[in-house]
Amino acid sequence: MADIYRFPKFSYEDNGTVEPLPLRTGSDKKAIPYIRIIKVGDPPKHGVRYLDLLLLGFFETPKQTTNLGSVSDLTEPTSYSICGSGSLPIGVAKYYGTDQELLKACTDLRITVRRTVRAGEMIVYMVDSIGAPLLPWSGRLRQGMIFNANKVALAPQCLPVDKDIRFRVVFVNGTSLGAITIAKIPKTLADLALPNSISVNLLVTLKTGISTEQKGVLPVLDDQGEKKLNFMVHLGLIRRKVGKIYSVEYCKSKIERMRLIFSLGLIGGISFHVQVTGTLSKTFMSQLAWKRAVCFPLMDVNPHMNLVIWAASVEITGVDAVFQPAIPRDFRYYPNVVAKNIGRIRKL
């Protein structure tokens, strides 16, 4: 059983909404490119910006033609059929130009894709035709990038392995960063287990503008009967002194003194940002890697939910602090469903 503290609405109402990507088609029945920029923190209104970019689009394969070997093969452009949708995160860089220049440079990219496997299924991106607006990101684009397939492709099983695949960019998600930089809690700190401690987790409730059931993301009904989605992130631990039991009221007062502000960004699709504007203990600060602003990309927290809602309207409708006993150190984490060194199963 856990105790819950509900944050007041003003802590997330200012920047807790993301507008949807408009899906409009032109005369050729193709989606019209669009760039969506959202601000996190207090970025400058003009001039140089730090932008985190996520390219959204479709995986396509060449259509099979019946007139192979004819002269028209050399004169007519190759037509493609869509085999899936996905994204390409290219990270943060300092950008000087306009949004429309950036959009055109992104849609002009020639991106080839390969589906492969390591410990899990992966998507390999190889990029050509990098225009001038994208030069700040060119170091990553030229090297090629590999991502977990379940994080960047809605249905990786639909990508053929025996055909050429291209990734056609249609939409660009940008997060303009101000004083708040992108800082993630290191995994070693997020997995930290301390005796006699209380784990502070955040339960984030969202409302989206699309129906998610058919894509495998089941909503829950709130007290008013509205469909909502939710996910949890770990913020840190409140350490109790030996022999002393901290009350729920004490934990709530510690959280209230932090004066947390929440917002949504577009890093990796949808991202949840936490900013500390109040007082923070040294113990808690060390668990946040000495940062007063941290980012939780939904791509890492709940990849499938992120894939389903990253183009939709998203709004924070509630944030709760959940106080739970910290998981004991002697509990073992099993990342694999196959138990090692049991019977005939041996670790290689």
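Using the three backbone atoms N, Cα and C, a Cβ is placed for every residue, glycine included.
Every position carries its original residue.
Swiss-Prot gives this note for the published mutagenesis Thr112 to Glu or Met: No effect. A strand conformation is recorded for Thr112 (mutagenesis position) in the three-state DSSP classification.
There are 14 other CB atoms within 10 A of the CB of Thr112 (mutagenesis position), with all protein chains counted. According to Swiss-Prot, the mutagenesis experiment Thr112 to Lys or Arg carries this note: 20% increase of in vitro membrane association.
Under the heading of mutagenesis, Swiss-Prot lists Val113 to Phe, Lys, Leu or Arg and annotates it as follows: Not incorporated in virions. On its own chain, Val113 (mutagenesis position) has Phe59, Ile123, Val124, Tyr125, Met126, Leu159, Ile165, Arg166, Phe167 as residues at least 6 apart in sequence with a Cβ closer than 8 Å to its own Cβ.
For the mutagenesis result Val113 to Cys, the note given in Swiss-Prot is No effect.
In Swiss-Prot, a mutagenesis experiment is listed as Val113 to Ala, annotated with the note Not incorporated in virions.
Record note (Swiss-Prot), mutagenesis Val113 to Glu: Not incorporated in virions. 50% loss of in vitro membrane association. The unchanged residue is displayed.
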